[in-house]
Structure formats: structure tokens, C-alpha cells
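Enquirer: My structure is below; once you've seen it, I'll send some questions.
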Amino acid sequence: MAMAGESSGKKIGDCDGKVAGNRQRKVGLIYDETMCKHDTPDGEDHPECPDRIRVIWEKLQLAGVSQRCVVLGSSKAEDKHLQLVHTKDHVNLVKSISTKQKDYRRNRIASQLNSIYLNGGSSEAAYLAAGSVVKLAEKVAEGELDCGFAIVRPPGHHAEADEAMGFCLFNNVAVAASFLLNERPDLGVKKILIVDWDVHHGNGTQKMFWKDPRVLFFSVHRHEYGGFYPAGDDGDYNMVGEGPGEGFNINVPWDQGRCGDADYLAAWDHILIPVAREFNPDVIFLSAGFDAAINDPLGGCCVTPYGYSVMLKKLMEFAQGKIVLALEGGYNLDSIAKSSLACVQVLLEDKQIQGPPEAYPFESTWRVIQAVRKRLCTYWPSLADELSWKLINQKTPTPIILISSSDSETEDNAQGLLDQMSKLSIENPQGTLLENHQVEPASTSWRADLAKVDVWYASFGSNMWKPRFLCYIQGGQVDGLKKVCVGSMDKSPPKETVWETFPHRLFFGRESSVGWGVGGVAFTNPLANLIDQTHMCLYRITLEQFNDVLSQENGLNVDSDSPVFDLAALQLVDNKGSILEAPLNSWYGNVVCLGKERDIPILTMTCTLSAVEKFKSGEIPIRPPAKAYANTLIRGLVEGGRLSKEEAEAYIDKAVSKPL
């Protein structure tokens with residue numbers, strides 16, 4: 001393996017790219033094995049591992065691509081450049097964290113930060129990552145290179161001015177962009193477009209340019225109404241910037257996983273590209289996280305190498321192709337290597353790789369795109385026109401993903417059902433069969449069918465208090481709840497309400513929620529045991545209403561073309577005792593059948609079995625509930641006649657304090 005600066009690549013002035021105009025493109029690459037010294041202190045496995053950049057470099061070499069690029073040596077960032085976006089205290093902390101004087105404190109410091117590990121190689125790697133992006137950006141802005149890819153780690157887009165978080169120590173892209181704008185005015189870079197296609201919102205980058213009209217920040221990410229990392233409202237489409245920077249911050253927040261090429265390209269074609277054309281940047285930075293790639297263990301999305309190559313190719317229309325890619329996330333080694341190769345081939349202006357069969361965006365994707373356009377159109381006239389009905393009705397229904405317990409027979413049945421559902425043909429009102437879920441108008445036929453079936457919805461959390469539950473049925477908001485619920489399509493109240501006790505463990509976890517703010521929310525272990533007892537309030541509602549409650553609980557829209565939980569799924573959990581995971585990786589994605597009451601299935605929704613293990617290990621935090629949330633549970637237990645106030649408080653305290 002050749003190292004950065006060795007003879008594997010061309011030197012400045014040499015080139016072997018395709019012809020662009022009257023000359024050939026010079027594509028820069030930076031890679032340094034030294035950045036692999038940043039690792040977990042105890043050698044434990046971690047998704048942000050050194051092999052992430054090794055496999056990319058090896059892939060580029062094996063494909064003969066790195067040999068056709070200009071390979072630059074890495075460079076350490078200067079403190080004065082880091083302090084363009086970071087506080088002096090933060091820079092000093094990262095600088096000193098790998099010294100022997102900090103050996104005994106390093107783990108304690110990391111434990112106080114959000115999703116950070118530190119070791120003796122962390123400081124040098126962080127300085128090299130930021131400095132290398134600065135160096136590459138300077139070469140591109142000077143015209144010595146046309147574009148380039150900095151294969152660096154640790155990543156940067158989560159790092160804020162005074163805080164390391166989300167695997168990020170310095171905000172590499174923000175440092176480099178600020179360097180060009182503030183330290184090299186002679187280069188004539190006055191407007192910078194930063195595109196962040198990492199599956200997680202670039203919260204750090206957004207905050208650093210929040211009031212700066214020189215930087216247009218565009219982030220497309222899983223958001224799920226603030227439930228996906230980094231949790232909160234920062235990634236919402238209403239966050240558009242402030243003061244002179246108002247309108248220069250654009251978020252495209254997916255409300256579910258499974259988004260793929262069609263969804264991302266729709267966001268490009270109907271938001272990013274028209275705005276970029278108006279903005280007319282001088283340089284483009286790309287926070288190139290590949291964790292939205294297919295098979296990524298953290299992202300849950302389905303972007304292919306072809307999808308990344310097309311997105312990048314569309315951006316090369318602007319800034320005379322002056323694009324600087326900086327690696328962010330991406331945790332499937334095969335996906336990150338293939339996606340990186342596809343992007344470098346585009347930079348060299350090679351022919352794009354063959355793409356997958358044509359597909360349509362999810363119907364939820366069009367809703368997000370329309371909401372973003374409506375919010376931003378006052379700043380960007382190109383977004384003012386409404387999208388055509390014909391366009392937005394080229395869509396795919398929200399996906400349904402089935403999982404099961406470890407029982408192989410049940411797992412086969414679940415997969416078989418998924419296969420059958422994927423082959424369904426849907427008849428539209430005109431009688432035309434639409435294959436592969438390419439439906440036209442939103443169908444309501446499933447609602448009529450599911451409205452005929454009753455189920456018991458068993459609540460163990462805030463929905464035990466009936467006024468709170470009715471928000472999911474009739475819409476509205478109760479005291480302490482920070483969001484307004486849209487309600488169900490059928491707003492009929494529950495036909496009956498009863499209380500039961502079930503042998504499942506109640507616990508509270510997660511850092512915060514959109515509905516209740518900072519503090520844990522209630523979950524039950526999907527598996528029963530002989531020790532624990534959980535009080536649940538059972539509401540008799542229709543299966544149609546249950547779908548709408550399930551959708552709202554998991555941040556999905558209720559006006560879906562297809563049910564999240566249909567009659568086949570009900571039969572599956574009823575007969576086989578399976579667990580159905582509907583919205584992938586959602587907090588309450590598991591539907592569990594607890595038995596029957598008067599021959600009517602009792603259904604509850606909770607976390608997955610794998611999530612329980614993550615709660616136990618500490619990967620997902622156990623947290624006591626917020627006061628308003630706990631009070632809602634207590635009111636439900638008391639007003640429902642289940643417990644006295646003192647008993648209810650003791651019940652909640654026990655669930656909080658008892659180890660999982």
C-alpha cells in the first residue's frame with residue numbers, strides 16, 4: 001500500500017484525467033495512515049474504526065484510480081485556523097487530550113461527551129483530518145487542482161464550536177470553508193455551498209454558519225421528527241438560518257429510514273439544484289458521509305454507489321467543478337469503499353457506473369420536499385412553483401419490514417409474508433393494475449377493510465392517561481406535551497377501556513423525545529418473564545385506528561397509501577407470536593401480541609429485542625422520565641382507578657431505579 005505523498009499518484013502539474021474543456025482534470029487525494037492511530041482505548045470494536053479509511057484507499061488503488069490522481073501529503077491544522085470556528089478552550093482540549101498528562105483523565109473526559117472515544121492517537125489524527133481538508137481546499141481554490149477527496153478521520157460535521165460529539169473532534173469542513181473565506185480573500189472565494197449527504201444531520205456545521213450569508217448549508221438526513229441522532233429540532237426544515245444568514249440553511253429531513261437513490265435524487269432535482277443555480281457558489285464542499293448507503297448498520301437507508309455518483313455529477317455543474325469531498329460517516333466497509341470509488345470516478349469524469357432499475361421516491365419523500373420548498377420559497381424564487389400532481393404521484397408506499405424472534409421457523413414465515421406483500425398488485429379506481437407498488441392516488445380501500453376489525457391497544461406509557469391517548473385519535477395536545485398530534489382519520493373514541501397487568505418489564509430510556517423534551521420515555525421488554533408486572537390500559541379501537549396510532553408514535557404520516565400493520569401482519573403475530581418491526585429502527589417499531597381479551601387480539605408497541613440489549617449495555621442510555629411525562633403516567637394510573645397517587649409514584653420510581 002502506497003502512502004500519501006508516495007509515488008502511487010501524480011505530482012502537482014501531472015494529470016491523467018479525462019478531458020474537461022481544453023485541458024484534463026486534476027483530482028487530488030489525501031490519505032495518511034497516521035489517522036488510523038485514533039482508535040478505541042481498549043481495542044473494542046467500534047463503527048468509527050481505522051479500517052474505514054484503509055478500505056477506501058485500498059479500493060482506489062486496486063481499481064487503478066489513485067494512480068491517476070494527484071496524491072498530496074497530509075498536513076496538520078494550525079490553531080489559528082481551527083479557532084475560526086472553534087473556541088480556544090476546545091482547541092486546547094483536543095490538542096492536549098493525547099498527552100501523557102491526560103492519560104488518567106482521558107476516558108473520564110470521553111464519557112462526559114456525546115458518542116466520543118479518545119486515545120493516545122486522537123489529537124494527531126484530529127489535527128491531520130482538519131488540516132488535510134484545509135490543504136486540499138486551498139489547492140482547489142488556487143486552481144492547482146480541479147477537485148479532490150480528503151479521506152480523513154475522525155469525521156467532523158457533528159463537532160460544535162466548543163464540543164466534540166458524534167465521533168467528531170474538529171469540524172473539518174467548517175474549518176476549511178472559514179479558512180478560504182477569512183484567511184485567503186485573495187483567492188476570490190466569496191460564496192461557498194456546503195452539501196452534507198451524511199445520514200445524520202450536520203448540526204455542528206449548521207451552527208457555525210447560522211448567520212453567515214456567504215455559506216449556503218444544505219443537509220439531507222434521517223430526522224424522524226427529531227428522534228434520529230442527533231436528537232432534537234436542529235435538523236428540522238424550519239431551521240433556515242438567522243439574521244443575514246436567514247434562508248441560507250436548508251434541511252431536508254426524512255421522516256423514515258429506507259430512503260434510497262430515488263428519494264435523494266428527487267431532493268437534488270427539486271430543492272438543491274435549483275437553489276444552487278440561484279446561489280452560484282465559487283467552491284463546493286461535500287460532507288461525504290456514506291452511512292446512507294445500502295447495508296450501513298447505523299443509517300438504515302438504501303443509497304447505492306450509483307446514487308452517490310449521480311448526486312455528485314449533478315453538483316459538478318456548479319463552481320466550475322471546484323468540489324472538495326471530505327469523508328464523514330459510513331460504517332459498512334464494503335459500502336463505503338464502493339461508494340467512494342464511484343465518487344472519485346465521477347471526479348475524474350469517468351463514465352458513471354450502471355444504475356439500478358428505475359424506482360420512485362416514497363410518498364413521504366414528496367411530502368418532505370413540498371414542505372421544504374414551501375418554507376424556503378420566500379428566499380429562493382426557484383422553489384415557488386408547486387410541483388405537478390403527475391410528478392408527486394410517482395411514488396412508492398412506505399416500506400414494511402418484518403422481523404421475528406430467534407425462532408427460525410417464525411423468521412421464515414415473516415420473510416415469506418414480506419416477499420408476498422412485495423409482489424402485490426394494486427388496482428386503482430380506473431381499474432389499471434399498478435405493479436411493484438407504483439400507485440397513483442392515495443388509496444383508502446385498506447381503511448374500509450381494517451375499520452371492520454377490532455383490536456385492543458395496550459398502553460403502558462403516557463397513553464394510559466385517556467386525554468393524552470385521545471390526542472392520537474382526535475388530534476390536539478395536553479399539558480406537558482410539546483407537539484400537536486394530528487389524530488387519526490377515524491376520530492371515533494374507543495369503544496371500551498379496561499385495565500390489565502402483563503408479565504413484562506417496564507423501563508425508561510433515551511436521552512430525550514420530541515414530545516416530552518429531555519428525559520427518558522417508557523418501554524417494555526418484548527419478552528415476558530415470571531418476575532415483573534406492568535400495568536397497561538387497554539383501548540378497544542379498530543385496526544385502522546391502531547395503524548394511525550402506530551404511525552404517529554413512530555413519527556410517520558397517517559395519510560399513507562398502505563397500512564403499516566395490515567390483516568396479514570395481525571394474523572402473523574396472532575398465530576406465531578412474532579414481533580413486527582414496522583418503521584425501521586423506530587423507537588416503537590415492534591408490535592407485540594400479548595394475548596386476547598374476549599377473543600380480540602391485544603397489541604402493544606415497544607422497542608426491538610436488539611434495542612433492549614443496547615439499553616442493557618449502555619449503548620442506548622437508560623434515563624429517568626421528564627417530570628411532565630412521569631406525571632402523565634401517574635395521572636393515567638390514578639384517574640383510571642388502577643393505583644393511588646402514592647402507589648403510582650412508587651411504581652414509576654421502581655421502574656426507574658431497578659437495573660435492567
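Yeah, the Cβs are placed from backbone N, Cα and C, and that goes for glycine too.
Every position carries its original residue.
Feature list, courtesy of Swiss-Prot:
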- His158: active site, proton donor/acceptor (ACT_SITE)
- Asp198, His200, Asp291: Zn(2+) binding site (BINDING)
- Asp198 to Ala: Loss of enzymatic activity (MUTAGEN)
- His200 to Ala: Loss of enzymatic activity (MUTAGEN)
- Asp291 to Ala: Loss of enzymatic activity (MUTAGEN)
Enquirer: In the same chain, outside Asp198, His200, Asp291, whose C-beta lies within 8 angstroms of the Cβ mean position for the Zn(2+) site?
Expert: His157, Val199, His221, Gly289, Ala292, Leu298, Gly299, Glu328, Gly329, Gly330
Enquirer: Out of the recorded positions His158, Asp198, His200, give me the one sitting nearest to Asp291 (mutagenesis position) by CA distance.
Expert: Asp198
Enquirer: Between His200 (mutagenesis position) and His158 (active site, proton donor/acceptor), what C-alpha distance do you get in Å?
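Expert: So the Cα of His158 (active site, proton donor/acceptor) lies 9 Å away from that of His200 (mutagenesis position).
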Enquirer: Can you grab the distance from Asp198 (mutagenesis position) over to the residue listed as 'active site, proton donor/acceptor'? Cα atoms, rounded to a whole Å.
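Expert: Checking the Cα atoms of Asp198 (mutagenesis position) and the residue listed as 'active site, proton donor/acceptor' gives a distance of 11 Å.
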Enquirer: What is the number of other Cβ atoms found within 10 Å of the Cβ of Asp198 (mutagenesis position)?
Expert: 27
Enquirer: Non-local Cβ contacts of the residue listed as 'active site, proton donor/acceptor' (under 8 Å, 6 or more apart, same chain)?
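Expert: Looking at Cβ-Cβ distances below 8 Å from the residue listed as 'active site, proton donor/acceptor', excluding near sequence neighbours, one finds Met165, Gly166, Phe167, Cys168, Asn171, His200, Gly202, Asn203, Gly204, Pro230.
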